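K.L.:
I'd like to ask you about the structure that follows.
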Amino acid sequence: MASVPAEAETRQRLLRTVKKEVKQIMEEAVTRKFVHEDSSHIISFCAAVEACVLHGLRRRAAGFLRSNKIAALFMKVGKGFPPAEELSRKVQELEQLIESARNQIQGLQENVRKLPKLPNLSPLAIKHLWIRTALFGRVLDKIVHYLVENSSKYYEKEALLMDPVDGPILASLLVGPCALEYTKMKTADHFWTDPSADELVQRHRIHSSHLRQDSPTKRPALCIQKRHSSGSMDDRPSISARDYVESLHQDSRATLLYGKNNVLVQPRDDMEAVPGYLSLHQTADVMTLKWTPNQLMNGSVGDLDYEKSVYWDYAVTIRLEEIVYLHCHQQVDSGGTVVLVSQDGIQRPPFRFPKGGHLLQFLSCLENGLLPHGQLDPPLWSQRGKGKVFPKLRKRSPQGSSESTSSDKEDDEATDYVFRIIYPGTQSEFVPQDLMDVSMNNLPPLWQPSPRKSSCSSCSQSGSADGGSTNGCNHERAPLKLLCDNMKYQILSRAFYGWLAYCRHLSTVRTHLSALVNHMIVSPDLPCDAGQGLTASIWEKYIQDSTTYPEQELLRLIYYGGVQPEIRRAVWPFLLGHYQFGMTEMERKEVDEQIHACYAQTMSEWLGCEAIVRQRERESHAAALAKCSSGASLDSHLHRMLHRDSTISNESSQSCSSGRQNLRLQSDSSSSTQVFESVDEVEQTEAEGRSEEKHPKIPNGNPANGTCSPDSGHPSSHNFSSGLSEHSEPSLSTEDSVLDAQRSLPAVFRPGDSSVEDGQSSEATTSRDEAPREELAVQDSLESDLLANESLEEFMSIPGSLDVALPEKDGAVMDGWPGEADKPSRADSEDNLSEEPEMESLFPALASLAVTSSANNEASPVSSSGVTYSPELLDLYTVNLHRIEKDVQRCDRSYWYFTAANLEKLRNIMCSYIWQHIEIGYVQGMCDLLAPLLVILDDEALAFSCFTELMKRMNQNFPHGGAMDTHFANMRSLIQILDSELFELMHQNGDYTHFYFCYRWFLLDFKRELVYDDVFSVWETIWAAKHVSSAHYVLFIALALVEVYRDIILENNMDFTDIIKFFNEMAERHNAKQILQLARDLVHKVQILIENK
């Protein structure tokens, strides 16, 4: 008999499996808006539920149906529970249907077609048919709940459903899946109608050559809503072209019966045959033959509108129900030709097949597609070993058509056939006698001999067939005059309402868009063509003599043509405001010296603070280990809590057990929503540090370069609540809750040296990219601490340095993971805290915001110059340090520039910026904005200064600013005015106020959407546009990005999630030159609208 713990573990394992499957089904329902009945998640869910229901089932409850215990159980439950009784009836009907189908498959095929709704179920679906049907019928949760309430009748005592806790949990878990909609309608189409972005762009490329040439950017000034009665004729070619291309792709409603490329068609007599793709499609209603020129299939049509329209005119679409005869001509030296003759006797252009039996294969597919209602006359013959062959008949074709011949000659002899398409079981509408019986009076007006009759429908109905009198003629003129008058009134009415709508829209433009652009229009051609941009020769002249080109002219060149890549390093500091246009070389050198001095000073300040933080954390960790080691109730794993990459904090009044509990509640500081670390990681963390020793004192002193006082110890904690969350124990003190970022303790710092290498780590046993080891020996840990302490002594050993004994605290410590940011850091009021959307932590800031009286009495780390680093500042800096290190490590690692040394530069610049703006702190995405600057400038101090200038504008886009909502509102106004059709689609889908797919674009200035070379071009254009055309140029780039793909969005009726998915797949694959040109055109259009020219 299994032990009690083993049974409990089995129940938990079964329950965990069900939880996982429920989670997957709910995720599928949310992301795809429906759940496929044949989804693999349904199968695995049914298997998991069945395992739980059968666990501990009594043999008596299972009955004698050993092969299907679920069926026996549900049938027994059905005797006293109506939902289960109804389920049993449905499933038994399904089983009979499936069994009957299996039997009929052995017999006649037509009998199978008479079966009502034959279910197409996989073997696994049939295996779990009872659970599956109960789920789709929304009674599974009710039946399981009934089993839980009456478990003693059906289950042994160790069964999952007998457990007073696990049984109700299982029943509750099933409520969610039973509330969902399960359908085959959407899903059957889903695999065809939800193609990737590549597929959508490819389809659009094929048929876009026939779209209207007045694209959204070339429309009239204002886009009045289309009235189909007037503008529909212009739209028909584009719609038919799109539908034509869509029809070429097989979907759930249309089957591709035959496809062959390089089939020749001669559209006109005066031109050569054109190769193309011939395809035969079948739907439930009709069979269609299509032929598309290769130029359209390959997207290789010329740029001229004439060429595009001509090739679309050549495309052929034929409904087979309109075809009566097929004339087949075979030649010995070619593959064969098919001529289709329609019911009215018109012959279609011949299709010439290449060699290789393709004509016979086409006829075979056509004959199979006509079945069961239609057939070829004469039918193709079947020959053993060869399949379908041409019939060998002797002059049996109908009179009036070409004769089909047969002979005893070889098969490759030239032979002609005429096949007729007939439908034996139906009354043909193409019978010649029916046509002959039609009276001349009942013919369409187009076929009437008298042209006058066709102009007036009333006369043609009342007049005689012999011809009309003069009365009829006079009678016809009255409706004609009335028709002309109506047309005149309609034209005037449309013109008036169009003018009225124009005036209203123009008022909206002036109200909402006038502030988005500069009202002075700068020409790209005056005083010279700006298409070449700012070249090296022009820049060299300007540097030698700043009076040769005015600032506005340089900005105009950059706006219309960009900056030559070789001179970007020299030009960008001017664009970003590091230098002012017109500065002399001496003035620029003075600015550089000031920036280098300021950067060195900032570096020394935060490096000094970082050194104190890291050493203090080592002290706290060692003290915590000593206390935890003395506890007799602790298991052996807690003796190895120190991980060399761990993040720790010294929390007062905490026991070792609460430390272990909080250890498992640490939140990752990335922007993901993962809150809990895995148990394996916790055990590994505990196993790697049991041998760390505590050092009672550390040598401490003032940092290099004479550290000045940073901001006060109480900077605003605005926007850090989610990054500084705490746990629920009310006795935590922020005075001692510092985080350990033990990756790179600042090593051997040289006084007066502010170079990048000041921030490098000298820990002999650690590396940022090294994977954690299973264990650290005691000796290795001690050596690591000694090396770190020696590095700190060297850094602090400056004349006048002062040793400061850091306070030691008793109590538990919490061991965490590198990069955590979920610790208390401030003593400010909760009123100043706000949420960050990047979800640094999901734990609320609670009692640890208050500083205890005992903590206030303890000394803070100080330098010899009197600078005091308050515990609050240490906490706040450490929180941001971990965020920075996490983002730096994953910043564009695939790009060639970001080696380990350059990543260190990136970290130094970001830490320096955050030190100067500690009240704002680091937010995910800032590294993305700094990275391109560092790539171009390749100088820490210069990149730091330019990044500071850039963030003056970009800071407002982050959560602590309010610019993002303004961007969304402006995007709404722009799309409403410039592309009303797209706006209507978004309004229809309820997304017109939520342009969240633009969020990443505005946050990072399109950095994630483009490759690096394109990012450089877009950024410098944005910076120049502020002075040339618009300070909100990012809006027009975003609008251009939408407009480039607007036809794809409209054609596929994309909603909010579809648009996000599409642009995520298209990231780094956009044509930046096209987008920038379109953005400039859009700016110019708005400027023209405002001027009302």
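Each Cβ is built from the backbone N, Cα and C atoms, and glycine gets one as well.
Every position carries its original residue.
Not my notes, these are from Swiss-Prot:
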DOMAIN    36-190  domain 'RUN'
MUTAGEN   L256 to A  Abolishes interaction with RAB9A
MUTAGEN   K260 to A  Abolishes interaction with RAB9A
MUTAGEN   N261 to A  Abolishes interaction with RAB9A
MUTAGEN   N262 to A  Mildly impaired interaction with RAB9A
DOMAIN    562-1026  domain 'Rab-GAP TBC'
K.L.:
Can you give me the same-chain residues 6 or more apart in sequence from N261 (mutagenesis position) with a CB-CB distance under 8 Å?
P.N.:
P275, G276, Y277, L278, N294, M297
K.L.:
What same-chain residues, at least 6 away in sequence, bring their CB to under 8 Å of the CB of K260 (mutagenesis position)?
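P.N.:
Looking at Cβ-Cβ distances below 8 Å from K260 (mutagenesis position), excluding near sequence neighbours, one finds Y277, L278, S279, F353, P354, H358, Q361, F362.
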K.L.:
List the Cα distance (Å, whole number) between N262 (mutagenesis position) and L256 (mutagenesis position).
P.N.:
17
K.L.:
Considering every residue in the domain 'RUN' (36-190), what is the mean pLDDT value?
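P.N.:
A mean pLDDT of 80 is what the model gives the domain 'RUN' (36-190).
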K.L.:
Provide the number of Cβ atoms within 10 Å of the Cβ of L256 (mutagenesis position), excluding the reference atom itself.
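P.N.:
Taking all protein chains shown, L256 (mutagenesis position) has 14 Cβ neighbours within 10 Å.
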